[in-house]
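First the structure, in the form of structure tokens, and then the observations on it.
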Amino acid sequence: MELSDVHCLSGSEELYTIHPTPPAADGGSGSRPQRLLWQTAVRHITEQRFIHGHRGGGGGGSRKASNPAGSGPNHHAPQLSSDSVLPLYSLGSGERAHNTGGTKVFPERSGSGSASGSGGGGDLGFLHLDCAPSNSDFFLNGGYSYRGVIFPTLRNSFKSRDLERLYQRYFLGQRRKSEVVMNVLDVLTKLTLLVLHLSLASAPMDPLKGILLGFFTGIEVVICALVVVRKDTTSHTYLQYSGVVTWVAMTTQILAAGLGYGLLGDGIGYVLFTLFATYSMLPLPLTWAILAGLGTSLLQVTLQVLIPRLAVFSINQVLAQVVLFMCMNTAGIFISYLSDRAQRQAFLETRRCVEARLRLETENQRQERLVLSVLPRFVVLEMINDMTNVEDEHLQHQFHRIYIHRYENVSILFADVKGFTNLSTTLSAQELVRMLNELFARFDRLAHEHHCLRIKILGDCYYCVSGLPEPRQDHAHCCVEMGLSMIKTIRFVRSRTKHDVDMRIGIHSGSVLCGVLGLRKWQFDVWSWDVDIANKLESGGIPGRIHISKATLDCLSGDYNVEEGHGKERNEFLRKHNIETYLIKQPEESLLSLPEDIVKESVSCSDRRNSGATFTEGSWSPELPFDNIVGKQNTLAALTRNSINLLPNHLAQALHVQSGPEEINKRIEHTIDLRSGDKLRREHIKPFSLMFKDSSLEHKYSQMRDEVFKSNLVCAFIVLLFITAIQSLLPSSRLMPMTIQFSILIMLHSALVLITTAEDYKCLPLILRKTCCWINETYLARNVIIFASILINFLGAVINILWCDFDKSIPLKNLTFNSSAVFTDICSYPEYFVFTGVLAMVTCAVFLRLNSVLKLAVLLIMIAIYALLTETIYAGLFLSYDNLNHSGEDFLGTKEASLLLMAMFLLAVFYHGQQLEYTARLDFLWRVQAKEEINEMKDLREHNENMLRNILPGHVARHFLEKDRDNEELYSQSYDAVGVMFASIPGFADFYSQTEMNNQGVECLRLLNEIIADFDELLGEDRFQDIEKIKTIGSTYMAVSGLSPEKQQCEDKWGHLCALADFSLALTESIQEINKHSFNNFELRIGISHGSVVAGVIGAKKPQYDIWGKTVNLASRMDSTGVSGRIQVPEETYLILKDQGFAFDYRGEIYVKGISEQEGKIKTYFLLGRVQPNPFILPPRRLPGQYSLAAVVLGLVQSLNRQRQKQLLNENSNSGIIKSHYNRRTLLTPSGPEPGAQAEGTDKSDLP
């Protein structure tokens, strides 16, 4: 059978959604939302996962995230997994103190579902979760269906051989069990007959009968033993062969009975039992079962005609037997086909569940990769370990935290590409981005070889640190070697591209603080006085040389020749702070010797003539950004032994995870090996009644639509027709009452069929179709129809006995088939009342979805009625038949044999019903669990999209997620009209200090985090939705407007530039508000410019979105040459903004490094504010903001915890989800422990 969602005329929500809940409260639209603790917000997000997933029936549309500020969490976990809530696991030993600071959490924007932060809504497209293939995509032949009624076909298999093999293996245990039960039932019947014979028979048993009885019993016992003992080696094919052997044994017994060597009369009842068992209990394909059923029927009819002792007395009796066997074969075909269909449906649901869980793992892997594209592994490990140990009762006491690490004895390298500005004007966008990606990919490779950690790429600036996170005694040597290799590489670039480029490198040794600040566009960074010195060493250096400080020289221990650097002469900072500098002396021939990998590529490509931007075409080529995150192959990195010690045990599992049919099939094989169905049954289903232990789950199951209910009812109607035909061939002596009664029964059953299939006939009245729909969707109504159908068939089987006249029963003993006296009154053949009663019992088996306990109750009532009729009211009819037609060798009368036959059918039908109901309920459980996994997957996808939007603009994220990028170029884009803003805090350098009072600078960074977070919050207002934050550089905030493709064709061409100007004004107001609360006097120095830029994504391991061009350099210079507390713009920008309602003050002409050399001094203006409001800009209204990095990492931890909880349930409670499914690797693969890292700070309250 198939259990499907409701799809009635008026529609309905999916019934297997466990707890539909009302939508969460919205966050409101105030200009300043209430601040939240990130732990509280993330706990709310976690608890709302299923609420969002089930809202709207779990449809595939976009979903709005609720604002946790509006209301507290309202936990509605699915009942199926409600028992799986386990406490979080602590690390045990090895915990370290963590530094804390202030970050804020705000939910994602509403109104556009998964809309990106920069315009352009819609799903970013991580996974199309609701596009799973339908059953017809799997089946080779799904059967013939007409008006909702499914008719059997001979072939019912999957298209895929592997899928068919897995299906056969999946239900091998159940079919093995059915084979054993069938043989045991037959053996018990034989033993019962043997005991009755020994007790009741007047004469001893014929030796040949005893031998045959023992032989057939032995065969069936051996089959049972082989199937039970050798179950691990019993394949599906061998099980089919054992079924054939069982059928041969039973059919041979029919032959023996026909020859007079059986224990039951003429054996017609045993033939019916054999036919039913062949179709419903023996593990035979439908084609084999049909051939076996026809063979058994033909054998019995032949014996009845040819064997003298069994000779029938009329053609009507022969036809009645033929119709009887036809009816049993027809019902058996329906039962076998629809049962197999139900099992295949359950198997597909199992596969979908496994597939959903596999895809959930893939989503987790993507999320981990996204985190690792922002943070180094050791920081992620620190956050995960800390968050894993967060207890619910402590969440309320956790204040804003940041994760800042302090590392001593490190060396910092800054490198800048000289001549890059001119290069960016001569290359196309694609060539520029390709060149940068290849260049920085080589730098990343060199950094790995020289034990350096790349921190960030700032335009054409690259900086890295050695000694972080693993302390190294040779950190200074590593940076110097890194610098020398970079110079060799850039010189190779210069020789290949014919562009005048070089490297200016500065190195300083000391200590750093590292971590992530802000709420948007997370980027790992380092801060300290020593970082500033390294930066100034680079800017005051000489192209092609390595400029080092005295501190670095001391760490080199004289291993390199140096000369005076005279950095004070080239840089004001170095002169002001009296920093001694040196230049590494390196023989020119050493610099001309290229790195080994470049030499190999150059040799292999020596015949190339290429003066373009691409300089690497050899065997090595840089990876494309995000290929390891959103690519098709999602393989995980292995955990090192040291890194495993840093993770909680349940997060350090290792399993190679792939996606695709092969991996799904492997998972299903694991499921089969662990006999998951039996485990699910023990956990969720009651032993005898098979009802769910969870009442709400039972209610949902009972309301599931039964797609084969119409087919079952049609089959029951066919059985009634056969019963009518049998009793018409052997009619009652009173034809008129019999004709009336069967006419009424047929009309009643026809009405039942009509009322249950009416919804497929549009020509019928609407009220009738709605009634039909209601019946199909209502458990009680379906049961009423089922019981009415069974009652009609039962009445058809027994009602004719009411017209029998005891005085007119005629002896048939001495008549032959050719006798002139033909007696066709059914009262002369009372056993046919029993045979048709058996057909009525089989009607119960036809209704696959009927509860097995109800089936048992109905069967017991039938047997009780038959016992009443045969043993009391109509006992004389059966006794008269036995006296006249049975020999003295028959130790059982027709009454007793009939009750024994019905008892056999009762057990067989009940067991078959139990198997079918278990299959249906297992199917339902898999659906519920798969639905839960898909809902959780959707939440994870939203998490991933949030993370990706915090790395890339929304339209760029969609570029990487929606397209087939197998052969795609790097992402690059040219823009003609973009606004660029740099906002720095000049006073923060003087404010920053590394003393014991401020925890070695940590408290200063805590304040900087608050400032950046407030700036990020402003971007959550819809008036600034055209603005994208690019990065923070120390205490400098960089933002851009006009990047969204959707806004490029907007009528208000410079509306985004006006929004950028408004944003800069809002920043000045925000910093003033911060000054009030922190008792500081910070001022912003802001520079704005506009023009053309090149945007692109570079870096494979740590992808980074950036923009380049003269406009960027000019905006940066507008900041660096500006005045604190003022907003400086060039004349071109002034001319645009002055017509948009902004007021300015002319500053004058200033010298701008890198631009004035070619264009002379630049006229600049100070932006004062707005003269008049812009009518196109709405009043400030806060959109739900972004999740903080801590929030997303905690979401990842809680997702992994939920998986671990399910795994523990599977191991301890045998929940039936494959054990190996959750034994998975994580991406958190650090190089080793961090004994040199000092985690700074503790939890502290907000700043005053």
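Each residue, glycine too, has its Cβ placed from N, Cα and C.
The Mg(2+) 1 binding site annotation in Swiss-Prot covers D416, D460 and rests on sequence analysis. When Cβ atoms from all protein chains are considered, those within 10 Å of D416 (Mg(2+) 1 binding site) total 21, not counting its own.
Swiss-Prot lists 416-421, 458-460, R504, K1031, 1106-1108, 1113-1117, K1153 with the feature ATP binding site, giving similarity to another entry as the kind of evidence. For R504 (ATP binding site), the same-chain residues that are 6 or more apart in sequence and have a Cβ closer than 8 Å to its Cβ are A415, D416, K418, E538, S539, G541, I542, P543, G544, R545, H547.
Annotation source Swiss-Prot lists Mg(2+) 2 binding site at D416, V417, D460, citing sequence analysis. Annotation for V417 (Mg(2+) 2 binding site): spatial neighbours L423, L439, D460, C461, I490, V501, D502, M503, criterion Cβ-Cβ under 8 Å with sequence separation of six or more.
Here Swiss-Prot describes N814 to Q as a published mutagenesis experiment; the accompanying note says: Does not affect deglycosylation. Does not affect plasma membrane targeting; when associated with Q-818 and A-885. Affects membrane raft localization; when associated with Q-818 and A-885. Does not affect CCE-stimulated adenylate cyclase activity; when associated with Q-818 and A-885.
When secondary structure is read from DSSP and collapsed to three states, S852 (mutagenesis position) falls in the helix class. Sequence-distant contacts (6 or more apart, same chain, Cβ under 8 Å) of S852 (mutagenesis position) comprise S689, L690, F910, G913, Q914, L916, E917. Looking at Swiss-Prot, you'll find the mutagenesis S852 to A noted as follows: Does not affect the stimulatoty effect of PKA inhibitoron calcium-stimulated adenylate cyclase activity.
Quoted from Swiss-Prot, the note on mutagenesis experiment L1196 to A is: Consistently high basal adenylate cyclase activity; when associated with A-1200. Does not affect calmodulin binding; when associated with A-1200.
As a published mutagenesis entry, Q1198 to K appears in Swiss-Prot alongside the note: Does not affect calcium activated adenylate cyclase.
Quoted from Swiss-Prot, the note on the mutagenesis of K1206 to E is: Does not affect calcium activated adenylate cyclase. Does not affect calmodulin binding.
Swiss-Prot gives this note for the published mutagenesis L1208 to E: Does not affect calcium activated adenylate cyclase; when associated with E-1209. Does not affect calmodulin binding; when associated with E-1209.
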Using an 8 Å cut-off from the Cβ centroid of D416, V417, D460, can you name the remaining same-chain residues around the Mg(2+) 2 site, in sequence order? A415, K418, F420, G459, C461, Y462, M503, R504
Are there any residues in the same chain, six or more apart in sequence, whose C-beta is under 8 angstroms from the C-beta of I1107 (ATP binding site), and if so which? V978, V980, I1030, V1040, V1093, V1094, A1095
Around the Cβ of L1114 (ATP binding site), how many other Cβ atoms lie within 10 Å? Please give the count over every shown protein chain. 25
Please classify the secondary structure at D416 (Mg(2+) 1 binding site) using three-state DSSP. strand
Just to confirm: which same-chain residues, 6+ apart in sequence, have a Cβ under 8 Å from the Cβ of L458 (ATP binding site)? K1031, I1033, D1106
